[in-house]
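Chemist: Okay, so Swiss-Prot annotates it like this:
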- 20-71: domain 'HTH myb-type 1' (DOMAIN)
- 72-126: domain 'HTH myb-type 2' (DOMAIN)
- Glu84 to Lys: In flp-8; abnormal stomatal clusters formation. Impaired DNA-binding (MUTAGEN)
Amino acid sequence: MEDTKKKKKKNINNNQDSKKKERHIVTWSQEEDVILREQITLHGTENWAIIASKFKDKSTRQCRRRWYTYLNSDFKRGGWSPEEDMLLCEAQRVFGNRWTEIAKVVSGRTDNAVKNRFTTLCKKRAKHEAMTKDSNSNTKRMLFLDGISTPRKSENETPIAKKLKRSHILDLTEISNYGRAEACVNQQIRSPFSVLARNATGIDSLEEQNQTSNVNESDGEGMFLKKDDPKVTALMQQAELLSSLAQKVNADNTEQSMENAWKVLQDFLNKGKENDLFRYGIPDIDFKIEEFKDLIEDLRSGYEDNQLSWRQPDLHDSPASSEYSSGSTIMVDQSGDKTQPFSADTQTEHKQVGEELLVPKNPDENMPISGEEKFSSPIQVTPLFRSLADGIPSPQFSESERSFLLKTLGIESSSPCPSANPSKPPPCKRVLLHSL
């Protein structure tokens, strides 16, 4: 077996040596170059067989290469320009490896030069791609190694450094995801319950509130009506009148009481139209007597349905709500430091009773406050008529007495009663309103 292998190796080496010996280097003398130029001028560059027959040991291929490579002065020698490289690549894409046809397209270059240049370009391209692959793999490897080594470094860091690094990462995420991060923050931050919609009378009133208010909207706080705002006065008077008339009609349950209540309401509305104070009132107040009857029925049904729930004790009574059920001569201010007599706050008490009537529609909208203070949080409110006792008798009043009492209580006139004595206990306003 070993002998056969040795023999095969010897035969291969002998064949290679024979091929090397057969390889003949073609040399051209000056006489042969002169003969080649003369034959080309006679026969041109198309009849290489006739030209090669004039030589003893030259083939057609050797003659053609000698002419195009060394003797022809029209062909370029030296480096290739980028334009020639682009033209060569496009021609090779069209003609393939037909170098003679490609040489006709690339002017000034022989077929052999075109072939050699294309192989050189292919080698450069392959080398460049190999280098880019190696560089990409190296960068990926470095990133992978860095990703593995970073936790080891973070273990040795102090907690302060870790917090700084985490905050830095959060900043980067906020910069990259600016819109989404801001949207998420806006969704998470919840506005307090005290921020209420300002729905007074439209755009004009909103602009007036924005100009006269001292509250800065940039702080995220809501804007509310002041205690002495004319809108509050108008709404309170309307609410008190409607409630008192409905209770009176409900108590009498006669057509005469309905007509009297309707007359009082018409007089009040006519005065309200003439007075600028009531321009903030209810916009659709011009209703008919049938609608007034429906309103009374609604108030009657609502009062009967909610009477039991209003009598239930409230576990979270606020100091402001406890003032409604008290009959003392002194009203406690919310600040807890000052007391005032009742006669000085008659109009304030009217507004508080009206606010109590409006609470079931929007409990957070209008709450009694002191001075120029504005609402900052929702307050627990005692339900309507919770403090009324069933045993209080309902006195009977004539028409003149009833109108006098209405004027005294400030329903037709916003000024307090001048004859009120601050040293005496106040009249039972709730009983009077209930009876009216």
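Placement of Cβ uses the backbone N, Cα and C atoms for every residue, glycine included.
In this structure the noted substitutions are not present, so the sites keep their original residues.
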Chemist: So for Glu84 (mutagenesis position), how many other CB atoms are inside 10 Å of its CB?
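Modeler: Its Cβ has 17 other Cβ atoms within 10 Å.
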Chemist: In DSSP terms, helix, strand or coil for Glu84 (mutagenesis position)?
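Modeler: Assignment for Glu84 (mutagenesis position) reads helix.
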Chemist: Could you break down the residues of the domain 'HTH myb-type 2' (72-126) into DSSP helix, strand and coil, giving a count for each?
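Modeler: For the domain 'HTH myb-type 2' (72-126), the helix, strand and coil counts are 37 helix, 0 strand, 18 coil.
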Chemist: Could you give me the DSSP helix, strand and coil counts for the domain 'HTH myb-type 1' (20-71)?
Modeler: 34 helix, 0 strand, 18 coil
Chemist: If you average pLDDT over the domain 'HTH myb-type 2' (72-126), what do you get?
Modeler: 83
